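Asks: The following feature annotations were taken from Swiss-Prot:
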MUTAGEN   C56 to A  Induces a reduction in sulfotransferase activity but does not affect deacetylase activity
MUTAGEN   C159 to A  Induces a reduction in sulfotransferase activity but increases deacetylase activity
MUTAGEN   C486 to F  Does not affect sulfotransferase activity but strongly decreases deacetylase activity
MUTAGEN   C486 to R or W  Does not affect sulfotransferase activity but abolishes deacetylase activity
MUTAGEN   C486 to A or V  Does not affect sulfotransferase activity but increases deacetylase activity
MUTAGEN   C486 to G  Does not affect sulfotransferase activity but weakly affects deacetylase activity
MUTAGEN   C586 to A  Loss of deacetylase and sulfotransferase activities
MUTAGEN   C601 to A  Loss of sulfotransferase activity but does not affect deacetylase activity
BINDING   K614, T615, G616, T617, T618, S712, W817, K833, G834, R835, K836, Y837  adenosine 3',5'-bisphosphate binding site
ACT_SITE  K614  active site, for sulfotransferase activity
MUTAGEN   C751 to A  Does not affect neither deacetylase nor sulfotransferase activities
MUTAGEN   C818 to A  Loss of sulfotransferase activity but does not affect deacetylase activity
MUTAGEN   C828 to A  Loss of sulfotransferase activity but does not affect deacetylase activity
Amino acid sequence: MPALACLRRLCRHLSPQAVLFLLFVFCLFSVFVSAYYLYGWNRGLEPSADASESDCGDPPPVAPSRLLPIKPVQAVAPSRTDPLVLVFVESLYSQLGQEVVAILESSRFKYRTEIAPGKGDMPTLTDKGRGRFALIIYENILKYVNLDAWNRELLDKYCVAYGVGIIGFFKANENSLLSAQLKGFPLFLHSNLGLKDCSINPKSPLLYVTRPSEVEKGVLPGEDWTVFQSNHSTYEPVLLAKTRSSESIPHLGADAGLHAALHATVVQDLGLHDGIQRVLFGNNLNFWLHKLVFVDAVAFLTGKRLSLPLDRYILVDIDDIFVGKEGTRMKVEDVKALFDTQNELRTHIPNFTFNLGYSGKFFHTGTDAEDAGDDLLLSYVKEFWWFPHMWSHMQPHLFHNQSVLAEQMALNKKFAVEHGIPTDMGYAVAPHHSGVYPVHVQLYEAWKQVWNIRVTSTEEYPHLKPARYRRGFIHNGIMVLPRQTCGLFTHTIFYNEYPGGSSELDKIINGGELFLTVLLNPISVFMTHLSNYGNDRLGLYTFKHLVRFLHSWTNLRLQTLPPVQLAQKYFQIFSEEKDPLWQDPCEDKRHKDIWSKEKTCDRFPKLLIIGPQKTGTTALYLFLGMHPDLSSNYPSSETFEEIQFFNGHNYHKGIDWYMEFFPIPSNTTSDFYFEKSANYFDSEVAPRRAAALLPKAKVLTILINPADRAYSWYQHQRAHDDPVALKYTFHEVITAGPDASSKLRALQNRCLVPGWYATHIERWLSAFHANQILVLDGKLLRTEPAKVMDTVQKFLGVTSTVDYHKTLAFDPKKGFWCQLLEGGKTKCLGKSKGRKYPEMDLDSRAFLKDYYRDHNIELSKLLYKMGQTLPTWLREDLQNTR
């Protein structure tokens, strides 16, 4: 109050002019203060959901970002999250989303795609206290920024709690505001710019593969770039570029010199603002440096969990040595250039050596100058690695006799010995990759017989395209490596005549497909041809420029190894690829073209009876065999009527072995082959293997009460004198604890686990469509088999039907239905079927009822979802549960 009284007395003594002067000073001071707070940060509109619809409006004042509180960043916690990437895409077919997925797939990183929700449910982020995702990627960062409050808070809390980062892309369009603030962040965007001369911030903590020593001179693709600006310490530029024009970017200042400044096209959020680390891109992945930095961003934000080591192994095969036509082969100067380039490449790749594949029959079949080149090449024989093709460059799948194949190989080996070519490299390549995949058994056997081959390579497994899916496998003791192309083919021999122009080849090398192949694959085996090393020597040009480019822009450590050691290294890294996945050769035209014409896909079965065991599969097998159009497999000497191909060691014998169990069809339209292997049902590998080889097959499974199935299996083992089953009661087996002996636990698992019906059917549904699977009621099959067989025939769609009411008869001695023969006789299953054994004890029945309760509930839900009728035993069980 005294201060207020003093102010009043002062005002009485001031003249009106003095009061106006003081007001003027106060207003001027206010303007300076306001200017500091309003323009210390550039103004901008938030690109919210409505931002694209308006190009006008006054931006709200923004306080200086340095005044915002700094939040601690949760360190990446690998043990608390699964190594899975959650990718939010605009649509399943959006280009950027597909490019993101392609890089993840090429790197063999697991991912899950979701359509980005504007409003709606967020995928479940945790499971039993563990994070389900190690990284979040948004194809459109505005979908993240404009999430509804509930989902945004849910996602942000997850990221903070589990140390999960976010990668986002901002792709401007014609409706984007030229300058705007990202809603909720101290970050400004300036969009629809043309940029040039991109450089890398050497201080960025993000960099791993990327080497920051170069500047990408020239215009960046597109005129829809966005750059980022902030003075908050949480933001660190990663890539920077200049604007193309001399005009300054609005809100960055009026100084004419500012147009030459570098602006961030990729920015890293260190998480100091809200505890979440992010990497934001101001465009899509069309610019090759964005792909490189994206790989580093994935590595950084996952604490290197989703990253490859810096080592890259490269092997360059030169196929068709001596094979080329006149005018396409190497001359003396070309051979010298090959040798000199090899030495040059060794400055960046220790011991780099070209790998030469030869067919000796064509030695000295060129011009005189080219024949001289052949001679000089052989004088350098110790300077290169060598591997054999076929003597006459014939495709191995055309040879059906192994001895003839071996004779061809022996001729090539004789040529090698005569000319001092080493024959112990253990590597061979078949012309056109014939016989490698699909497997031609005779080729593998002849290779081992003549050459002791341990390694080969192909571009055909599992398919030629897309190349990122190519994998390796091991068959018959021979390691098969994936082979890559490099943009060079037999007809690409002149630089100026390269398809699409020479710039296309340079684009492939400098940040394009060839660069990405090395970037995303720890081991690359490249296929080139003799013709690529004559004339303009495009092979030498390609790999010299590729290695220089990799050295300039990346920290990759380029290395090489001889083929056998390289294959061993490959399967150390990708041990999960050792087992092959056999596919239907007729589903891929390229595969069919290099598959023996003596083989036919019509020998493959169209129906699988998958089990489980002790549910009536053998009876169904007998009933199906009574149909004139249905033929079962030939019996196996080891496993009787069951082939057991897809679930065990027989799978590695290959599809030729499998087809031998089925006759060559006399009528491909009506003949319908089937096989029954009851172990398939609960196998973890059988569904995927079966779907790959038999993608159109129908699948039958029979279900009885899982408690009865468990008891039947126990009694089956007792009948076969299993010492564990004879030693322990059924109740002791099913209630055995974790400390029980391994043999007892094994018997327990075989009793109980096949009864997890829903779990196993779900696995089959992940490989086959629901309309390819029919679930049969095992209880009904036992009591009314004719009715069940009518359902089966309808499901199979056979052209002729059998009235099983007239062909089946009940045998009271056996206690089940048998085939009715002429004269009223019956043909029944063997003595091992239909055994009589004591009823299950009540304690075991009660235990199993409780044990299978949740499994049976899940089964009912699954069958309802599949649109299939619930078995009678399941309906009764569920009614008694209520």
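Note: Cβ is positioned from N, Cα and C throughout, glycine not excepted.
Here the original residues are kept at every noted site.
Predicted, not measured: the structure shown is a model, and the values here were computed from it.
Quick one: how deep are these features, and who are their neighbours?
Replies: Of all the Cβ atoms in the protein chains shown, 24 others lie within 10 Å of the Cβ of C159 (mutagenesis position).
For C486 (mutagenesis position), the same-chain residues lying six or more positions away in sequence with a CB closer than 8 A to its CB are I508, L514, T517, F526, M527, T528, T542, F543.
Reduced to three states, the DSSP call for C486 (mutagenesis position) is coil.
When secondary structure is read from DSSP and collapsed to three states, C586 (mutagenesis position) falls in the helix class.
Around the Cβ of C601 (mutagenesis position), 16 further Cβ atoms fall within 10 Å across all displayed protein chains.
Taking a C-beta cut-off of under 8 Å and a sequence gap of six or more, K836 (adenosine 3',5'-bisphosphate binding site) has these contacts in its own chain: G815. Look at K836 (adenosine 3',5'-bisphosphate binding site): DSSP puts it in coil.
Just so you know, the Cβ of K614 (adenosine 3',5'-bisphosphate binding site) picks up 22 other Cβ atoms within 10 Å once every protein chain is counted.
The number of other CB atoms found within 10 A of the CB of C751 (mutagenesis position), across every protein chain shown, is 25.
All protein chains shown were included, and the count of other CB atoms within 10 Å of the CB of C818 (mutagenesis position) stands at 21.
Neighbour density for C828 (mutagenesis position): within 10 A of its CB lie 18 other CB atoms from the protein chains shown.
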Asks: I need the nearest neighbour of C751 (mutagenesis position) among the recorded positions C159, K614, G616, using C-alpha distances.
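Replies: The smallest Cα gap between C751 (mutagenesis position) and any of the recorded positions is with K614.
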Asks: If I restrict to non-local contacts, at least six residues apart, and a C-beta distance under 8 angstroms, what lies near W817 (adenosine 3',5'-bisphosphate binding site) in its own chain?
Replies: A619, R782, P785, L808, A809, F810, D811
Asks: Taking the Cα of C818 (mutagenesis position) as the centre, which of the recorded positions listed as C159, G616, C828 lie within 10 Å of it?
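Replies: Taking C159, G616, C828 one by one, the ones whose Cα falls within 10 Å of C818 (mutagenesis position) are C828.
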Asks: Could you check which of the binding-site residues K614, G616, T618 is the closest Cα neighbour of C828 (mutagenesis position)?
Replies: T618
Asks: Going by C-alpha positions, which of the binding-site residues (K614, G616, T618) is nearest C601 (mutagenesis position)?
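Replies: Looking at Cα distances from C601 (mutagenesis position), the smallest one goes to T618.
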Asks: Please report the number of other Cβ atoms within 10 Å of the Cβ of G616 (adenosine 3',5'-bisphosphate binding site).
Replies: 25
Asks: Per DSSP, C751 (mutagenesis position) is which: helix, strand or coil?
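Replies: The residue in question, C751 (mutagenesis position), is helix (DSSP, three-state).
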Asks: Taking C586, T618 as the recorded positions to compare, which has the smallest set of other Cβ atoms within 10 Å?
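Replies: Minimum Cβ neighbour count within 10 Å, taken over the recorded positions C586, T618, occurs at C586.
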Asks: Going by C-alpha positions, which of the binding-site residues (K614, G616, T618) is nearest C586 (mutagenesis position)?
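Replies: Of all the candidates listed, T618 is nearest in space.
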Asks: For W817 (adenosine 3',5'-bisphosphate binding site), name the DSSP secondary structure in the helix/strand/coil scheme.
Replies: strand
